[in-house]
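A.B. asks: Next up is a structure, given as structure tokens.
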Amino acid sequence: MTVSKSNQILSNDRDLENISNKNIEDIKEFINTANSRLDAIDSITNNSHAIAADAVTAMICENQDSVNTKISLDTTNKMSVCLRDGEIILRIVSYLLISDDESVLSKNCLKDLKNTYLALGVPLKNAIRVFELMRDATISDLKSTVNSMKGEKEFLSDLISNTEFQFERIINLLR
């Protein structure tokens, strides 16, 4: 080890001596809260298939006429696109909750979402309703995941409002 390297280590050791127990507790609390938040967000991606499938199914049950008209979700192709997009949207919301990187909203998959539904003949009101149902299910999933955790849960209200905000941004792309 060189002299300069050992001096650097000694200097860092002296700096660490100035860290109080309160600072260490604050750091531990920050790490625990961040880990809990990541666990909650991870539950969204783990349940994305079920959330998307349930939302599409619920929308069809609410709109029986949507499966009987000319512009319907009656084909396998249209249904698979809705399910695929639902899962993609949930992953995008998860990414936004972690990174808050708004550039993902300008990506082609979201910019062309409205055009895709129009080309397939999927009524935009139905697509919007699916995303609203997904938002509600995601928030419910977040609440149940966080409530089963031990420790501080103060981050939940911020996480829920941020989730609602991100879904609203995506829903507004369809309007």
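Using the three backbone atoms N, Cα and C, a Cβ is placed for every residue, glycine included.
For all the noted positions, this structure keeps the original residue and models no substitution.
From Swiss-Prot, for reference:
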type	residues	note
BINDING	CYS82	(2R,3E)-phycoerythrobilin binding site
MUTAGEN	CYS61 to Arg	No effect on chromophorylation
MUTAGEN	CYS82 to Ser	Loss of chromophorylation
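Neighbours and distances for these, please.
C.D. replies: Every protein chain shown contributes to the tally, and the Cβ of CYS82 (mutagenesis position) ends up with 24 other Cβ atoms within 10 Å.
Taking a C-beta cut-off of under 8 Å and a sequence gap of six or more, CYS61 (mutagenesis position) has no contacts in its own chain.
According to DSSP, CYS82 (mutagenesis position) sits within a helical segment.
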